[in-house]
Amino acid sequence: MAARHHAFILAGTGSGCGKTTVTLGLLRLLQKRALRVQPFKVGPDYLDTGWHTAICGVASRNLDSFMLPPPVLNALFCEQMRQADIAVIEGVMGLYDGYGVDPNYCSTAAMAKQLGCPVILLVDGKAVSTSLAATVMGFQHFDPTLNLAGVIVNRVTSDAHYQLLKNAIEHYCSLPVLGYVPPCDGVALPERHLGLITARESLVNQQSWHDFAATLEQTVDVDALLSLSVLSALPAGMWPERPDNTAGAGLTLALADDEAFNFYYPDNIDLLERAGVNIVRFSPLHDRALPDCQMIWLGGGYPELYAADLAANTVMLKHLRAAHQRGVAIYAECGGLMYLGSTLEDSGGEIHQMANIIPGHSKMGKRLTRFGYCEAQAMQPTLLAAPGEIVRGHEFHYSDFIPETPAVMACRKVRDGRVLQEWTGGWQTGNTFASYLHVHFAQRPEMLQHWLAAARRVL
C-alpha cells in the first residue's frame, strides 16, 4: 500500500449520528490490518482529535478552511500523508453544513472536494427501513459533483434489518452499502456542557475499543472501503513563507500541558519547533516552578474544573507573575486567559484567585457566551498581530471575561456576507497577550514572527 495513498471522509447526516465513535472504531480496525493511519478532523474541534490520538496513538490534525487558505491546508494534509497509508477524516456536523447557507464553504462536502477524497456517509438505521434510501438519495443528489462513494449504517440491531436497509439503498441510490454498526454501549463517549469529555480526562478503556474494532471487522467490508478510498493524487499545496529554523534559535517555550490546559493544534507546535524553538512542557496544576524560558503558551482547556487547585498552587502563580514582569512573551487562549485574569468564578459561584496578570474577572455561565468563527483586527500592537492585521479563529466558551483594561482587538462575525456581531476582545499587558480566540498559526507567517521577535527582546 505504500505506493498509493488512501483517504476517505466519514460524513454524517448531522451532529450526534455517531461519526466520532465509528471513526475511532475504524482507526483501530485499520491499524489491526497493519496500516499506518493518519486521523484528521474537519473544522476546529479539539475534543474529537484528542480521542483520535488516544485511540490510535497518532496525533490527529485539524483541517479548517475558515482559518487556513486552501494551498496551506492542502500542504499540511500532504505533509502528514508522507508517512501514512490511509487518512481517516472525520467530518463536522452534517455533510453539507458549513459556515452559513453555502454548502461549499467550510463544510465537510467542500473539504472532500478540495482534497479529492471520497465520502462515506454514515446514516442512522434505527427504527427505519426503505425511508432511509430517501435520506441517502437526498444527500446524493444535493450535490452531484461530490464523490459520495458509499454508505455505512449505524445503530442496526440485526443482520435481517441490515439486509433490508442495504437492499433499499443499493436499489434506489445505486450506492454500495459497506456495512453496519451495531449498538455498542461499551464505547459510548462521555459528554458534558462543551461536548465530549476529553480523552485525557476519561480513562480510555483500550480493550473496549479493541473489541469494538473486532465487531466492525465482522460487520463492515473493509476491503471494499479500501478499494473506494484510493486517491488518484494528493492535492496541490503550497506553504507561504515560514520562519526558518534559525528564527527561534536560542528560544525556549514553556507549554502548559495538563488536565486544565491541553487544547493545542499539533501543526502549531510543529511550526514553532521548525522555527528552532525548544519546547518544554509544564503543568500549572502540579509543577512548582516554570522552566527557564523566553516564551510561555497557556492553551485552552477547562481551568474552571480545576480552579481551586490552580489557585492553591500559589508558587506557580508567583512564578508566572515574575515571568510577566521580566518581559517573557506570554500568549494565552481561552482557558489560558481565564487563568491569567485576576479571579475566576466557577459554576457554583465560588471565586478563586488567579494570576492577576490580565486585570479582570472570569465568570462561568450556563449558556454559551460566544460560539463560532470570527475575525479579529488588531487596533494596536499585540503579541501576534500589528495594528490593522487580521487574525482568523474561533471561540467556544461558557465563561465571560469582565476586563478592567480596554481590549486591543476589534472582532466581528460575518456570515453569508452580513456582519452578525461586532465586539472587542483580546488584552495586551506588557509582553503578554490573551484572548478567547483559538488560532492556527499557519494562516499568517507574520503571527509567529511577531511572537518570536517579542521573545527575543528578553534574551
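The backbone N, Cα and C atoms fix where each Cβ goes, and this holds for glycine too.
Original residues only.
According to Swiss-Prot, the active site, nucleophile annotation covers Cys334. In the three-state DSSP scheme, Cys334 (active site, nucleophile) is classed as coil.
Residues or ranges marked as domain 'GATase cobBQ-type' by Swiss-Prot on the basis of sequence analysis: 252-446.
Annotation of the published mutagenesis Asp45 to Asn in Swiss-Prot: Loss of amidation activity when glutamine is used as substrate, and 750-fold reduction in amidation activity with ammonia as substrate; the original residue is retained in the structure shown. Reduced to three states, the DSSP call for Asp45 (mutagenesis position) is coil. Asp45 (mutagenesis position) has a Cβ environment of 19 other Cβ atoms inside 10 Å.
The annotation that Swiss-Prot gives for the mutagenesis experiment Tyr46 to Ala reads: 26-fold reduction in amidation activity with glutamine as substrate. The affinity for cobyrinate is nearly not affected whereas that for the c-monoamide intermediate decreases by 27-fold.
Listed in Swiss-Prot as a mutagenesis experiment, Leu47 to Ala is described as follows: 10-fold reduction in amidation activity with glutamine as substrate. The affinity for cobyrinate is nearly not affected whereas that for the c-monoamide intermediate decreases by 6-fold.
Listed in Swiss-Prot as a mutagenesis experiment, Asp48 to Asn is described as follows: 500-fold reduction in amidation activity with either glutamine or ammonia as substrate. All protein chains considered, the CB of Asp48 (mutagenesis position) has 25 other CB atoms within 10 Å.
What Swiss-Prot notes for the published mutagenesis of Glu90 to Gln is this: Loss of amidation activity with either glutamine or ammonia as substrate. Counting Cβ atoms from all protein chains shown, Glu90 (mutagenesis position) has 29 others lying within 10 Å of its own Cβ.
The Cβ of Asp97 (mutagenesis position) has 21 neighbouring Cβ atoms from other residues within 10 Å, across all protein chains displayed. The mutagenesis experiment Asp97 to Asn is recorded by Swiss-Prot, whose note states: 3-fold reduction in amidation activity with glutamine as substrate.
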Sparsest-packed among the recorded positions, when each Cβ's other Cβ atoms within 10 Å are tallied, from Leu47, Cys334: Leu47
Using Cα positions only, nearest of the recorded positions to Asp48 (mutagenesis position) (Glu90, Asp97, Cys334): Glu90
Asp97 (mutagenesis position) versus Tyr46 (mutagenesis position) - Cα distance in angstrom: 19
